[in-house]
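Note sheet for the following structure.
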Amino acid sequence: MSFRFGQHLIKPSVVFLKTELSFALVNRKPVVPGHVLVCPLRPVERFHDLRPDEVADLFQTTQRVGTVVEKHFHGTSLTFSMQDGPEAGQTVKHVHVHVLPRKAGDFHRNDSIYEELQKHDKEDFPASWRSEEEMAAEAAALRVYFQ
């Protein structure tokens, strides 16, 4: 079974957690090691269109995923980001939360991560994507934490 993420079909091999209403997947072009996404299962374009139970599940799942990626990738902090609508930088028309484990000094300016996320979401060159094998291996390593 594949997962819908906006205009994309996501292979189960890159999904490391599925809850009743959400799923988490590795990123094909991470801004930092461990940069993952958490999405509602239902393809909803804007945050205000989520039902209350979907909001609760999305953020409970995001919290669980954040704890795992911070530990697995030896982070000391987390950045959570959501672009809600085109003027906010949303390029995939499906609500999603970026979860990024952080370390001291990972960016010259701490807030540069937001500039990198903006560039990340606009640059869509398959040549810069990770291989399916690399993504599947990372998803498998993260999946262990949720079994």
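Heads up, the Cβ atoms here are built off N, Cα and C, so glycines get one too.
Features as listed in Swiss-Prot:
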{"type": "ACT_SITE", "residues": "His96", "note": "active site, tele-AMP-histidine intermediate"}
{"type": "BINDING", "residues": "His8, Asn27, Gln83, Gly89, Gln90, Thr91, Val92, His98", "note": "substrate binding site"}
{"type": "DOMAIN", "residues": "2-109", "note": "domain 'HIT'"}
{"type": "MUTAGEN", "residues": "Ile10 to Trp", "note": "Strongly reduces affinity for substrates and impairs apoptosis; when associated with W-25"}
{"type": "MUTAGEN", "residues": "Leu25 to Trp", "note": "Reduces affinity for substrates and impairs apoptosis. Strongly reduces affinity for substrates and impairs apoptosis; when associated with W-10"}
{"type": "MUTAGEN", "residues": "His35 to Asn", "note": "50% decrease in catalytic activity. No loss in substrate binding"}
{"type": "MUTAGEN", "residues": "His96 to Gly", "note": "Total loss of catalytic activity. Rescuable with free imidazole"}
{"type": "MUTAGEN", "residues": "His96 to Asp", "note": "Loss of catalytic activity"}
{"type": "MUTAGEN", "residues": "His96 to Asn", "note": "Total loss of catalytic activity. No loss in substrate binding"}
{"type": "MUTAGEN", "residues": "His98 to Asn", "note": "98% decrease in catalytic activity"}
{"type": "MUTAGEN", "residues": "Tyr114 to Ala", "note": "Impairs induction of apoptosis. Strongly reduced affinity for substrates"}
{"type": "MUTAGEN", "residues": "Tyr114 to Phe", "note": "Loss of phosphorylation by SRC. Impairs induction of apoptosis"}
{"type": "MUTAGEN", "residues": "Tyr114 to Asp", "note": "Impairs induction of apoptosis. Reduces affinity for substrates"}
{"type": "MUTAGEN", "residues": "Tyr145 to Phe", "note": "No effect on phosphorylation by SRC"}
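All features noted in Swiss-Prot, drawn onto the structure.
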residue	record	contacts (Cβ under 8 Å, 6+ apart)
His8	substrate binding site	Val92
Ile10	mutagenesis position	Ser2, Phe3, Arg4, Leu25
Asn27	substrate binding site	His35, Val36, Leu37, His98
His96	mutagenesis position	Phe5, Leu37, Val38, Cys39, Met82
Tyr145	mutagenesis position	Val68, Lys71, His72
Sparsest Cβ surroundings (other CB atoms within 10 Å) among the recorded positions Leu25, Val92: Val92
In the domain 'HIT' (2-109), how many residues does DSSP put in helix, strand and coil? 30 helix, 31 strand, 47 coil
Cα separation, Tyr114 (mutagenesis position) to Thr91 (substrate binding site) (Å, whole number): 15
With every protein chain in view, how many other Cβ atoms are within 10 Å of the Cβ of Thr91 (substrate binding site)? 14
Max CA-CA distance, Å, over listed substrate-binding residues His8, Asn27, Gln83, Gly89, Gln90, Thr91, Val92, His98: 18
Pop the Cα-Cα gap between Tyr114 (mutagenesis position) and Gln90 (substrate binding site) into the table, whole Å please. 13
Mind giving me a neighbour count for Gln83 (substrate binding site)? Other Cβ atoms within 10 Å of its Cβ, every protein chain shown. 20
Can you tell me the CA-to-CA distance separating Gly89 (substrate binding site) and Tyr114 (mutagenesis position), as a whole number of Å? 10
How does the model score the domain 'HIT' (2-109) in terms of mean pLDDT? 96
Give the sequence-ordered list of residues that share a chain with Tyr114 (mutagenesis position), lie 6 or more positions from it, and have CB atoms under 8 Å from its CB. Ser81
